[in-house]
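Following: one structure in structure tokens, then a few remarks.
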Amino acid sequence: MVEDSRVRDALKGGDQKALPASLVPQAPPVLTSKDKITKRMIVVLAMASLETHKISSNGPGGDKYVLLNCDDHQGLLKKMGRDISEARPDITHQCLLTLLDSPINKAGKLQVYIQTSRGILIEVNPTVRIPRTFKRFSGLMVQLLHKLSIRSVNSEEKLLKVIKNPITDHLPTKCRKVTLSFDAPVIRVQDYIEKLDDDESICVFVGAMARGKDNFADEYVDEKVGLSNYPLSASVACSKFCHGAEDAWNIL
């Protein structure tokens with residue numbers, strides 16, 4: 001707390017003096033799937049509606065694709081015989097903003113993956129800045145799905161990348177895997193996480209779809225849990241798990 005107050009005092013009033021190295025906030029190491037030991041929380045956004053569709057060919061810039069969504073492509077979805085609930089990439093967008101903005105992510109204790117409804121697995125770098133507007137997010141996802149990775153402008157670091165299935169190959173060696181179900185016993189997240197072993201991580205599969213069965217992760221999970229006596233959106237479910245882990249691990 002003393003160091004925090006000295007940092008604030010140094011910055012107050014536009015002080016341009018360089019801070020001592022010991023006072024400069026240090027970014028935590030970036031977690032990757034290669035790290036099989038560090039205790040953390042992993043969130044897998046399962047059944048995510050991220051699907052592109054070609055809308056023009058042989059244009060000046062080549063073929064043009066869009067990210068299917070229920071607001072802009074109702075007519076197209078109808079022609080394809082698809083329900084509009086199958087085109088909800090906005091759910092994934094909301095979840096990513098919630099997760100990546102969280103203190104647990106800034107503390108370096110969160111990893112995020114996306115499993116699309118088409119079986120594509122995506123690793124999300126904790127430092128990536130997801131666009132706030134859905135239009136820009138859509139453009140980014142189209143680029144990712146066709147180029148298979150998005151690199152940082154300032155380095156060769158990959159911020160988003162398509163990786164090989166199955167998801168279990170990328171999880172820590174000791175990891176409790178759970179998924180959310182409205183029919184499962186309701187838990188208090190903080191209490192649940194505090195009961196994990198000292199070296200045990202937790203992986204939560206969250207359904208990033210408008211509706212559907214909760215069997216999307218049955219082949220992976222150890223247990224199904226409930227978070228509330230009321231139906232929750234995917235974004236709120238992500239938020240509750242983040243807050244619970246932050247409280248359990250004393251992340252402020």
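Along the chain as shown, the residues are counted starting at 1.
For all residues, glycine too, the Cβ spot is worked out from N, Cα and C.
Lifted from Swiss-Prot, the feature list:
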BINDING   L180, G207, G212, K213, D214, L227, S228, N229, Y230, P231, L232  S-adenosyl-L-methionine binding site
MUTAGEN   R88 to D  Loss of substrate rRNA binding. No effect on growth
MUTAGEN   R88 to A  Loss of substrate rRNA binding
MUTAGEN   D90 to G  Loses its exclusive nucleolar localization and mislocalizes to the cytoplasm
MUTAGEN   R129 to A  Loss of substrate rRNA binding
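Features recorded in Swiss-Prot, as mapped to the structure shown.
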| residue | record | contacts (Cβ under 8 Å, 6+ apart) |
| --- | --- | --- |
| R88 | mutagenesis position | S49, N69, C70, M209, A210 |
| D90 | mutagenesis position | N69, F134 |
| R129 | mutagenesis position | L100 |
| L180 | S-adenosyl-L-methionine binding site | V204, F205, V206, G207, D214, K224, V225, G226, L227, A237 |
| G212 | S-adenosyl-L-methionine binding site | M47 |
| S228 | S-adenosyl-L-methionine binding site | V186, K240 |
| Y230 | S-adenosyl-L-methionine binding site | none |
| L232 | S-adenosyl-L-methionine binding site | K240 |
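Just so you know, the Cβ of D214 (S-adenosyl-L-methionine binding site) picks up 17 other Cβ atoms within 10 Å once every protein chain is counted. In the three-state DSSP assignment, the secondary structure recorded for D90 (mutagenesis position) is helix. The S-adenosyl-L-methionine-binding residues named in the record, L180, G207, G212, K213, D214, L227, S228, N229, Y230, P231, L232, extend over a maximum Cα to Cα distance of 19 Å.
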